Amino acid sequence: MRGPAVLLTVALATLLAPGAGAPVQSQGSQNKLLLVSFDGFRWNYDQDVDTPNLDAMARDGVKARYMTPAFVTMTSPCHFTLVTGKYIENHGVVHNMYYNTTSKVKLPYHATLGIQRWWDNGSVPIWITAQRQGLRAGSFFYPGGNVTYQGVAVTRSRKEGIAHNYKNETEWRANIDTVMAWFTEEDLDLVTLYFGEPDSTGHRYGPESPERREMVRQVDRTVGYLRESIARNHLTDRLNLIITSDHGMTTVDKRAGDLVEFHKFPNFTFRDIEFELLDYGPNGMLLPKEGRLEKVYDALKDAHPKLHVYKKEAFPEAFHYANNPRVTPLLMYSDLGYVIHGRINVQFNNGEHGFDNKDMDMKTIFRAVGPSFRAGLEVEPFESVHVYELMCRLLGIVPEANDGHLATLLPMLHTESALPPDGRPTLLPKGRSALPPSSRPLLVMGLLGTVILLSEVA
């Protein structure tokens, strides 16, 4: 019986060696990937503005008629769906604001970007998955990209300041230059790049305003500069580019006699509420005081024809939103164009999002071009939850558990890009293991035990 014991000892040594568990390929043989998000770019923003660079990208690559974001259609939740492939109830970033119903702490959007425990709550985004499989990743202003996940930070990251000017076109180009250097000088494989427009302009002036149209022209010029930069850095044949967004935008209805105002509802009082998250577009959450859930629900369920109020367990499953411990016992949203006012009226935006993701004004864009994508292809609409699986395929990495389906977007790719290399498992760079670090000690212990038993038998 010494022969099997020797073989198992060799297997144990192999498992402990660097790169065990994965076929080997040389560094640099996989195409790189750049995911760009222009916040709040509604699906039809290119239809009332001349956008020659976005049009050229569609001719050279793939265009979706539109993309359906996750619900709730907010910036951070929808961006995290893109990089995890999970619906919001499953990845847990349920709001732009960090909140705690026990301490009553609520933090605004920019502060929440740096709250590690808000983001790192069980889901592993694509940056970390890529790095664990031997790649190098970067995040430039992308929501969630500057905190650690299970103790791992993104290779390179930048976070904007609280008073950041999202409109500065000169800075946009400088940011692109930095990202190109990350690819060429630091050999990053994946970068996510975020721009805060046309969302800010849409909020301030409204989606039908001339200011929004001018901002879309700026976005288009930036797309042109980006593609020129890719060519100038000799990346055209080895970098796949995806341009998308988190959600759309709609015009806010400000008619004084038709507002959704909690402080004017006759049978409702904030004295029954332990915690509230209101005055954030069309969405709201309430934690009633103990024993007052039914009273609050009865007061609100028919309080306004444009307001939809649900107990958590009755919230429509199609939204894939409410089944998360961070969601309060009562939650609500309003119809398209209506925002929810709480104790006083503090919302004055002309444009807003956060509405039902089935509303066309919440739909957004998807464009892709590069060596893996077909040219001149327009595809039918799809959900943003599928983009993660596509990106993992483009990078040649094994995805985490997710809610997307790779088959949904495979028709975008050339046949050779749609299939695993030679039908074999995903290849990893030299010196890295496909086995998660947490699983290797268990395998080692199992093999050691087998070796000892066989030695005793012998």
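Quick reminder: no glycine exception, Cβ is built from N, Cα and C everywhere.
What Swiss-Prot records for Asp39, Thr75, Asp246, His247 is Zn(2+) 1 binding site, and it gives a large-scale study or a structure entry as the kind of evidence. Summarising the annotation, Swiss-Prot assigns active site, nucleophile to Thr75 and lists a curator's inference as the type of evidence. Ser76 to Phe appears in Swiss-Prot as a published mutagenesis result, with the remark: Loss of activity. Under its mutagenesis annotations, Swiss-Prot gives Cys78 to Asn the following note: Strongly reduces activity. Marked as substrate binding site by Swiss-Prot: Asn96. While the structure shown retains the original residue, Swiss-Prot records the mutagenesis experiment Asn100 to Gln with this note: Strongly reduces N-glycosylation and enzyme activity; when associated with Q-121; Q-146; Q-168 and Q-267. Here the residue is the original one, while Swiss-Prot reports the published mutagenesis Tyr109 to Leu with the comment Decreased enzyme activity with sphingomyelin and para-nitrophenylphosphorylcholine. Quoted from Swiss-Prot, the note on mutagenesis experiment Asn121 to Gln is: Strongly reduces N-glycosylation and enzyme activity; when associated with Q-100; Q-146; Q-168 and Q-267. What Swiss-Prot notes for the published mutagenesis of Asn146 to Gln is this: Strongly reduces N-glycosylation and enzyme activity; when associated with Q-100; Q-146; Q-168 and Q-267. Listed in Swiss-Prot as a mutagenesis experiment, Tyr166 to Leu is described as follows: Decreased enzyme activity with sphingomyelin and para-nitrophenylphosphorylcholine. In Swiss-Prot, a published mutagenesis experiment is listed as Asn168 to Gln, annotated Strongly reduces N-glycosylation and enzyme activity; when associated with Q-100; Q-121; Q-168 and Q-267. Marked as Zn(2+) 2 binding site by Swiss-Prot: Asp199, His203, His353. Quoted from Swiss-Prot, the note on the mutagenesis of Asn267 to Gln is: Strongly reduces N-glycosylation and enzyme activity; when associated with Q-100; Q-121; Q-146 and Q-168. What Swiss-Prot says about the mutagenesis result for Arg271 to Glu is this: Decreased enzyme activity; when associated with E-343. According to Swiss-Prot, the mutagenesis experiment Arg343 to Glu carries the following note: Decreased enzyme activity; when associated with E-271. While the structure shown retains the original residue, Swiss-Prot records the mutagenesis experiment His353 to Ala with this note: Loss of activity.
Here the CA atom of Asp199 (Zn(2+) 2 binding site) lies 5 Å from the CA atom of Asp39 (Zn(2+) 1 binding site). Looking at Asn168 (mutagenesis position) and Asn146 (mutagenesis position), their Cα atoms lie 22 Å from each other.
Secondary structure at Asp246 (Zn(2+) 1 binding site), taken from DSSP and collapsed to helix, strand or coil, is coil. Proximity note: of the listed binding-site residues (Asp199, His203, Asp246, His247), none has a CA within 10 Å of the CA of Tyr109 (mutagenesis position).
For the binding-site residues Asp39, Asp199, Asp246, the greatest number of Cβ atoms within 10 Å around a candidate Cβ is found at Asp246.
In terms of Cα distance, none of the recorded positions chosen from Asn146, Tyr166, His203, His247, Asn267, His353 sits within 10 Å of Asn96 (substrate binding site). With respect to Asp199 (Zn(2+) 2 binding site), the closest of these mutagenesis positions in Cα terms is His353, chosen from Asn100, Asn146, His353. Using Thr75 (Zn(2+) 1 binding site) as the reference Cα, a 10 A cut-off selects His353 from the recorded positions Asn121, His203, Arg271, Arg343, His353. One way to see the shell of the Zn(2+) 1 site is to take the Cβ centroid of Asp39, Thr75, Asp246, His247; the remaining same-chain residues with a Cβ within 8 Å of it are Ser37, Gly40, Pro69, Thr73, Met74, Cys78, His79, Asp199, Ser245, His353, Thr364. Cβ neighbour density within 10 Å is lowest for Arg271 among the recorded positions His203, His247, Arg271, Arg343.
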